[in-house]
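Novice: Following this message is one structure expressed as C-alpha cells.
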Amino acid sequence: MNTVDPITLAVVRGALETAQREMTLTLEKTSRSSVFNLAHDYSNALFDHLPEMILQGQDIPIHLGSLIPAMKCVAGFFGDEIAEGDVIYHNDPAYMGSHILDCCMYKPVFYKGELVFWTVCKGHLTDIGGPVPAGYNPDAKEIYAEGLRIPPVKLWAQGQRREDVINLLLTNMRARAYQEGDLNAQYGACSVGERHLIELLDRYGVDQVRACITELKDMADRHMRALLRDVPDGFYSGTAILEDSGHGLGELSITAQVEIRGDEAHVLIESPPQVPYFINSYAGNSISGVYLGLMMFAQVPPPYNEGLYRCVSVDLGPSGTLCNAQEPAPHVNCTTTPMETLADAVRLALEQAAPERVTASWGHASGINIAGHDPRNNNDEYVTMVLASVISGAGANKAMDGWPACGPLCCFGALMSGDIELLEYSYPVLIHRYSLMTDSGGAGEFRGGSGTRLELEPLKHAMTVVGFGEGRQLPTAGAAGAKNVLLEPKLGRLIHRHVDGEEDHYIQNTLLTAQPGERVINVNPGGGGYGDPLRRPLATVLADVRNGLVSIDGARLEYGVVIDGNGQLDEAATHAHRAAH
C-alpha cells in the first residue's frame, strides 16, 4: 500500500474532480446541439500515462465503461508517435468505440516533455452521415450503411489544427454547423481539463501526484473486493430477452454466467450469432454493459476509476456473436439494444447471489430521432435525437421507489430531458404533451418509476422520424418478487397519428415521415418494481392513485387495494382482497 499523506491525497483528488467538472461545464456552455447542451449526452474522464482511468465523471455509463478499452486501443494505435499538442478523434467500434455516433476526443497532457495524463471527452453527435438522418438505420445490413467510421486519427498534430482532416469528417455529416460546434466544444473541454492538470503538477510535481493516483486506484480496488467478499461464492446465471425486431429473428436471449470466488468475479456472456440488423454490439460497448450490470449491484463509494474493475474479468464469448460482434456487423442501436439487455442479464445473475443489493431494471430506451429543414431559418437542415423521448422510469430497490422520468438504463440517470420550450425554440416542432404515464411503473412493495409520454407535431414542413429502442413488447423486469398484472401501460409505444385521427402503431424500430397537423407520440416504459406488491402500504398506494401514478384498477389488480369512486380507501374490502391473494 502507498503511504500518501491523507491531506495531500484529498487535495489531489479534489483537483482531479474539479478538472473533470470544468470539462463538463465547458461542454454544456459552449456546445451547439441540444443533445449536448440540453440533454448532456456526453461523458468526460481523466487517464494517467499507463493509460488507466483515474477519474470518471457522473456521466453516461455506456460511454464511461467503453472508454477504458478504447483509450488503450487508441494509445496503442499511435504508440511512440504521440506528441505534445496532438488531439486524437475516434468513433469506430472496431477500435473499441461504442457506436459511431459517440465520437471521442483524446488529448495527451505533457509536462516538461513527459506524457503524464490524457483528458478524454466522448459525446453523441446528432449525425454521422449515412443514408438515414441521425444514423439509426433499421435497414442496414452492414456497418458501412450506418455512417462514417472514424478510426483513430489526429485532428491536431503538435498543436496545428488539421483543417483538411476536419473538413473531410464534417463534409460527410448533416447539419454541419451543429457537428462542428460540438467538436469544437469537445476540444475546449479537453483543453480546460489539461490546464487544470498542469496546475496540479506545478503544485505537487509528477511523483507526488502519481503516488496519490495510485492510492486512489488502490482504494477503489479495495472497495470492490470488500463488496465481493460479502457475496456467497458460487456460479450465478441470468438470462434476459431481446424483443422481436420484426426482421425474422424472433426473440433473442443473452445469458450472463457470473462466478464469485472470494474477492474476484468472472463474467461470461453467452449470446447468439451476430445478425444482419443494427443490434449487434462490439466488444467495447459490451464490456461497458457488463460493468453497468455490475454497478447496479455493487453500490460502492467513490472514487470511481479503473481500480474498481481489477478484480473483474470479462469473457464476451466467441467472436462473431451478438455481444462480441465483428466487422461488418451493423451496430448503431447497440448502446441501448442489446446493451440494456446485457446489463439486465448480469443484474439478474447477481440478484440470485444477493437480492437485497440489486436495483430492479430501469425502463429501456424507446425514443425517436427527427430531421428535416427548418422553415423558420432559411430551410436550414436540422437533425437531432429528441432526448425528451427516451426518458423512462428508474428501477426500485429495497428501500425506495424508482425515480420517475429518470432516463433509460443505459444512461442511469445522467441523461437530461431538457426544457420543452428550448426544444421548440431550437427545432420546428410543437410539443402538445409531455407527461408521466399512469400505471407505467412496475408493481412492487417499492414501485418502479413512471415512464413518460411525448406528443409532438412538425411545423410547416415534412419531418423524418426514426424510432429506435426496446420496451415496446416486454415490460421492464422487476426484482425480489415484484410482479405485474397490467402489462399494456408498462410498455413503450410509437404512434403516428394522422390528421384524420387514424393511428399507426409501431412496436419495432422504424422510419416514417410526419406532415404538419400530424402527431408523433412516443411512450417510454417505467422502471421495474421491487418486492411483493401486496406488501406496499395502503396509504402509499392511495397517495399514488391521488397523484395519478396508479389507477383505481391498478391499485386493486396489482396491489390488492380497493379504492371507491370517490377516491376513498375501502379498508375492509382491501384486507379481504389481499387475503384472497
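Even glycines carry a Cβ here, placed using N, Cα and C.
Nope, none of those substitutions made it into this model, it's the original residues.
In case it helps, Swiss-Prot gives these features for our protein:
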MUTAGEN   Asp41 to Ala  Loss of activity. Shows significantly reduced thermal stability
BINDING   Asp41, His99, Asp102, His124  Zn(2+) binding site
MUTAGEN   His99 to Ala  Loss of activity. Shows significantly reduced thermal stability
MUTAGEN   Asp102 to Ala  Loss of activity. Shows significantly reduced thermal stability
Novice: Measuring C-alpha to C-alpha, could you say which of the recorded positions His99, Asp102, His124 are within 10 Å of Asp41 (mutagenesis position)?
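Specialist: Of everything listed, what lies within 10 Å of Asp41 (mutagenesis position) (Cα to Cα) is Asp102, His124.
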Novice: I'd like the number of other C-beta atoms within 10 A of the C-beta of His124 (Zn(2+) binding site), please.
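Specialist: The Cβ of His124 (Zn(2+) binding site) has 27 Cβ neighbours within 10 Å.
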Novice: Which residues, same chain and not among Asp41, His99, Asp102, His124, have a CB within 8 angstroms of the centroid of the CB atoms at the recorded Zn(2+) site?
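Specialist: Near the Zn(2+) site, beyond Asp41, His99, Asp102, His124, sit Ile60, His63, Ser98, Leu101, Cys103, Lys122, Gly123, Leu125, Thr335.
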Novice: Using Cα coordinates, what distance in whole Å links Asp102 (mutagenesis position) and His124 (Zn(2+) binding site)?
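Specialist: That separation, Cα to Cα, works out to 4 Å.
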Novice: Tell me, by DSSP, whether Asp102 (mutagenesis position) is helix, strand or coil?
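Specialist: The residue in question, Asp102 (mutagenesis position), is strand (DSSP, three-state).
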Novice: Let's check the environment of Asp102 (mutagenesis position): how many other CB atoms sit within 10 Å of its CB?
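Specialist: By my count, 28.
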Novice: Around Asp41 (mutagenesis position), how many other CB atoms lie within 10 A of its CB?
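Specialist: For Asp41 (mutagenesis position), the count of other Cβ atoms within 10 Å is 27.
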Novice: For His99 (mutagenesis position), which residues in the same chain are close in space, meaning a Cβ under 8 Å from its Cβ, but six or more apart along the sequence?
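Specialist: Looking at Cβ-Cβ distances below 8 Å from His99 (mutagenesis position), excluding near sequence neighbours, one finds Asn91, Pro93, Gly135, Asn285, His331, Val332, Asn333, Cys334, Thr335.
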Novice: Three states by DSSP: which one describes Asp41 (mutagenesis position)?
Specialist: coil
